[in-house]
Amino acid sequence: MSTPARDPNTAGTAALSPFSTPNHELRAPGPGEAHSPFTPTAAPGSQPAGSLSDPEDGPDPTFNFYIQGHRRRPYDRQNRFGKLESEIRETKSQLETLRQELKHLQADVDDLKETVYAAGTSTASTSVPPSQPNSPTPTATTPEASPAAPTTESTETTGPSVATNATEPSESRPAR
């Protein structure tokens, strides 16, 4: 008996790689067979693990990436950019709303400042601040000691003094 002749192209490859097979053993896997020697064989009548129709694993993501990816990318990009554009529009509208609220709040703050200012000027004109009492403070020099010094009694009136009005804000100040 003679042994079958081996293909000269594959002669010696078994010694180089433990995973190589002779050409006559290369064939498509049959039903129920594994696709490679590294995956376990499935039971007869069922799909191998990780196949496209496996209900537990869902569709194989590599299939979509390699086979259909070139057709889906432009749509995905448009969809992604459309979502980004809608988020930008929404953010701009929120920003504009916040700007309007800020303007209203600034107007309210200005109104409150005017109210406080008006209340402060009305009480300042009727009452004397504690830093400036009604009676003149005695100085170190008395009018008798230095007759050349002017007296404050001659310039004082019944209302607030001129010097007091100069330091306080006047009521005729224009409103903002």
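Note that Cβ sites are derived from N, Cα and C of the backbone, with glycine treated the same way.
Model, not experiment: these values are computed from the prediction.
The note that Swiss-Prot attaches to the published mutagenesis SER53 to Ala is: 80% loss of viral structural genes VP1, VP2 and VP3 expression.
Same-chain residues at least 6 positions away in sequence with a Cβ under 8 Å from that of SER93 (mutagenesis position) are not found in this chain. SER93 (mutagenesis position) falls within a helix when secondary structure is assigned with DSSP. Recorded in Swiss-Prot as a mutagenesis result, SER93 to Leu carries the remark: 80% loss of viral structural genes VP1, VP2 and VP3 expression.
The Cβ of THR97 (mutagenesis position) lies under 8 Å from the Cβ of no residue that sits 6+ residues away along the same chain. Swiss-Prot lists THR97 to Ala among its mutagenesis entries, and the accompanying note reads: Complete loss of VP1, VP2 and VP3 expression.
Swiss-Prot documents PRO136 to Ala as a published mutagenesis change and attaches the note Complete loss of VP1, VP2 and VP3 expression.
What Swiss-Prot says about the mutagenesis result for THR137 to Ala is this: Complete loss of VP1, VP2 and VP3 expression.
Here Swiss-Prot notes a mutagenesis experiment, PRO147 to Ala, with the remark: 80% loss of viral structural genes VP1, VP2 and VP3 expression.
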